[in-house]
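Visitor: First the structure, which I've put down as structure tokens, then a few questions once you've had a look.
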Amino acid sequence: MAVPTGSANLFLRPLILAVLSFLLLSSFVSSVEWLDIDSSDLKALQVIETELGVNSQRSSASDVNPCGRRGVFCERRHSATTGEYVLRVTRLVYRSRSLTGTISPVIGMLSELKELTLSNNQLVNAVPVDILSCKQLEVLDLRKNRFSGQIPGNFSSLSRLRILDLSSNKLSGNLNFLKNLRNLENLSVANNLFSGKIPEQIVSFHNLRFFDFSGNRYLEGPAPVMSSIKLQTSPHQTRHILAETPTSSPTNKPNNSTTSKAPKGAPKPGKLKKKKKKSKKKKVAAWILGFVVGAIGGTISGFVFSVLFKLIIQAIRGSEKPPGPSIFSPLIKKAEDLAFLENEEALASLEIIGRGGCGEVFKAELPGSNGKIIAVKKVIQPPKDADELTDEDSKFLNKKMRQIRSEINTVGHIRHRNLLPLLAHVSRPECHYLVYEYMEKGSLQDILTDVQAGNQELMWPARHKIALGIAAGLEYLHMDHNPRIIHRDLKPANVLLDDDMEARISDFGLAKAMPDAVTHITTSHVAGTVGYIAPEFYQTHKFTDKCDIYSFGVILGILVIGKLPSDEFFQHTDEMSLIKWMRNIITSENPSLAIDPKLMDQGFDEQMLLVLKIACYCTLDDPKQRPNSKDVRTMLSQIKH
């Protein structure tokens with residue numbers, strides 16, 4: 001049956017364009033989903049998931065895009081081989097999946113892997129030595145499984161590890177593999193079969209906020225420094241990629257079996273026969289065209305609907321475009337001055353002046369400010385796995401983000417000569433950028449380290465000035481600001497010094513504003529840093545202003561003694577801690593033994609002993625007996641040179 005040429009051309013042109021558009025769109029989507037994924041990662045992932053037992057839980061439909069699967073997260077990386085960008089597997093999160101397999105040695109092929117979370121399964125056998133090839137690994141969470149055997153001896157080569165949880169398994173051997181993991185923040189090896197002594201090096205891990213060695217009956221001796229800590233980690237939250245929404249493809253099925261009859265008494269066709277045949281052909285062509293166009297239109301509509309549906313879900317789950325920057329200082333004239341924080345290449349070119357649990361601190365020149373230098377602190381805020389988000393979770397996260405912005409807004413408007421001013425805040429889905437004034441002298445911890453190494457001098461008048469400045473800043477936060485702000489992590493690393501050696505307390509208000517950020521607190525909402533935490537916190541888990549006073553007392557002791565709580569010196573004393581050693585020396589026949597030898601015989605011994613007594617007063621075990629920040633500032637101000 002022929003279709004009239006004119007009509008066919010009229011209808012087929014838009015049809016051909018629609019088909020071509022659909023095919024181009026399909027090929028584009030396919031290239032995004034497949035062509036940019038690193039082939040070696042794909043092969044490794046296939047083996048890893050098979051041996052873990054993940055594949056048995058997955059339908060064939062989920063194999064379309066490995067980076068869109070539940071638990072598999074990828075990031076763009078530049079390939080040195082091809083010179084192009086590829087997707088690399090950076091996180092594998094298979095918690096609570098009832099897995100009963102093993103970790104494949106192929107895990108070592110994932111050279112960009114930053115997180116491996118397999119908690120709460122029934123996985124068995126040993127942790128393969130091949131995991132040592134994952135040099136980028138930062139999070140290893142294997143708790144609540146049935147792993148056995150010993151941890152590989154060269155485990156310390158995973159120097160980037162921040163979170164290590166091996167608890168509730170059947171692992172054995174000694175703990176020497178922990179010796180050089182100096183970037184650890186959260187550590188738990190509880191409820192295993194480990195034996196031997198706990199490595200003394202752990203006390204020098206400055207980033208360590210939390211550790212748990214309990215439940216290992218064969219371990220010998222106490223835990224270093226803070227042997228009473230018995231905390232439990234909570235699941236480490238990770239970044240996510242929203243799962244693909246299935247595309248629907250409705251089709252239309254027109255009824256083309258209709259017939260017509262001539263009215264009774266109507267004339268016979270005669271000369272109208274050819275016209276009727278042409279009319280019939282047009283109707284058939286229209287029916288066929290309608291069927292094809294309807295089918296293709298339905299398919300395209302279904303595809304578009306699925307994309308829109310996905311975008312709506314992302315918006316509901318808090319993945320909407322982040323708000324613009326909050327600016328708190330006239331130094332930053334417009335939001336565009338902070339646009340470089342959205343540029344990965346621009347950030348990569350900045351000088352890194354510090355690294356910690358929260359991420360990195362960059363030194364940058366503020367655009368349009370005639371050379372004004374700023375410090376940009378990146379605070380990691382990993383979002384929850386999209387597959388685990390419920391509607392209630394989404395509402396909670398949205399409320400939480402509003403609360404974070406509100407808290408930071410409060411901090412941004414605080415101004416005091418002994419508090420480091422926050423200039424701006426830029427929020428991103430997975431991190432926060434906090435912009436501060438740049439302090440060229442660095443932190444008190446940096447200076448004390450240089451002094452101890454003999455590279456710098458810090459005489460007593462300068463130390464007293466620093467102590468008085470910290471006390472004044474605390475007094476403002478505790479007594480003068482409404483609402484009261486408790487620092488929660490006061491330590492030398494959070495005290496910066498300006499050009500006049502005036503103390504500036506940093507990071508105040510952040511521990512409350514961002515409790516899930518991996519900054520100065522653990523994921524179980526435990527605040528502070530080992531060596532500076534008030535003893536009552538381990539019983540009450542409540543942080544008060546008297547906890548800040550305790551931390552300040554430790555800093556006063558450091559300024560006089562010249563040693564940090566993590567110094568090996570205290571490990572060779574009977575007291576095993578700075579505070580206990582300080583108390584015993586100050587009540588001994590010769591309290592001057594507590595004074596830093598670099599400060600002796602300069603005529604300030606009496607003043608330093610007075611400050612040491614104030615330090616003991618601030619670190620009393622009973623928080624009710626400790627002074628408040630105003631009393632401390634008053635006592636220090638009465639000590640004259």
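These residue numbers are counts, starting from 1, taken along the chain as shown.
Each residue, glycine too, has its Cβ placed from N, Cα and C.
Here the original residues stay in place, and none of the substitutions has been built in.
What Swiss-Prot says about the mutagenesis result for Val129 to Met is this: In sobir1-8; suppresses BIR1 (bir1-1) disruption phenotype. In Swiss-Prot, a published mutagenesis experiment is listed as Ser329 to Asn, annotated In sobir1-4; suppresses BIR1 (bir1-1) disruption phenotype. Per Swiss-Prot, domain 'Protein kinase' is recorded for 347-641, and the stated evidence type is sequence analysis. The ATP binding site annotation in Swiss-Prot covers Ile353, Gly354, Arg355, Gly356, Gly357, Cys358, Gly359, Glu360, Val361, Lys377. For the published mutagenesis Gly356 to Arg, Swiss-Prot gives the following note: In sobir1-7; suppresses BIR1 (bir1-1) disruption phenotype. In Swiss-Prot, the entry for mutagenesis Lys377 to Glu states: Loss of kinase activity. The structure shown retains the original residue. Swiss-Prot documents Arg417 to Trp as a published mutagenesis change and attaches the note In sobir1-9; suppresses BIR1 (bir1-1) disruption phenotype. Here the residue is the original one, but Swiss-Prot notes a mutagenesis experiment at this spot, Asn455 to Asp: In sobir1-10; suppresses BIR1 (bir1-1) disruption phenotype. According to Swiss-Prot, the feature active site, proton acceptor maps to Asp489. Quoted from Swiss-Prot, the note on mutagenesis experiment Glu575 to Lys is: In sobir1-2; suppresses BIR1 (bir1-1) disruption phenotype. Arg626 to Lys appears in Swiss-Prot as a published mutagenesis result, with the remark: In sobir1-6; suppresses BIR1 (bir1-1) disruption phenotype.
Surface or core, plus neighbours and distances: that's what I need for these features.
Guide: The Cβ of Val129 (mutagenesis position) lies under 8 Å from the Cβ of Pro105, Pro152, Asn154, each of these being in the same chain and 6 or more residues away along the sequence. Val129 (mutagenesis position) falls within a helix when secondary structure is assigned with DSSP.
Within 10 Å of the Cβ of Ser329 (mutagenesis position) there are 17 other Cβ atoms, across all protein chains. The DSSP secondary structure for Ser329 (mutagenesis position) is coil.
Every protein chain considered, the tally of other Cβ atoms within 10 Å of the Cβ of Lys377 (mutagenesis position) stands at 23.
Arg417 (mutagenesis position) carries neither a helix nor a strand DSSP state and counts as coil. Just so you know, the Cβ of Arg417 (mutagenesis position) picks up 13 other Cβ atoms within 10 Å once every protein chain is counted.
Same-chain residues at least 6 positions away in sequence with a Cβ under 8 Å from that of Asn455 (mutagenesis position) are not found in this chain.
In three-state terms derived from DSSP, Glu575 (mutagenesis position) belongs to neither a helical nor a strand segment and is classed as coil. Every protein chain considered, the tally of other Cβ atoms within 10 Å of the Cβ of Glu575 (mutagenesis position) stands at 13.
All protein chains considered, the CB of Arg626 (mutagenesis position) has 23 other CB atoms within 10 Å.
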Visitor: Taking the Cα atoms as reference points, how far is Arg626 (mutagenesis position) from Lys377 (mutagenesis position) in Å?
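Guide: That separation, Cα to Cα, works out to 33 Å.
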Visitor: At the level of the C-alpha atoms, what whole-angstrom distance separates Lys377 (mutagenesis position) and Arg355 (ATP binding site)?
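Guide: Here the two Cα atoms are 9 Å apart.
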Visitor: Nearest to Arg417 (mutagenesis position) by Cα, among Ile353, Arg355, Val361, Asp489 (recorded positions)?
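Guide: Closest recorded candidate to Arg417 (mutagenesis position) by Cα: Asp489.
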Visitor: Tell me which of the recorded positions Ser329, Asp489, Glu575 ends up closest to Arg355 (ATP binding site) in space, Cα to Cα.
Guide: Asp489
Visitor: Cα of Val361 (ATP binding site) to Cα of Glu575 (mutagenesis position): how many Å, rounded?
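Guide: The separation of the Cα atoms works out to 36 Å.
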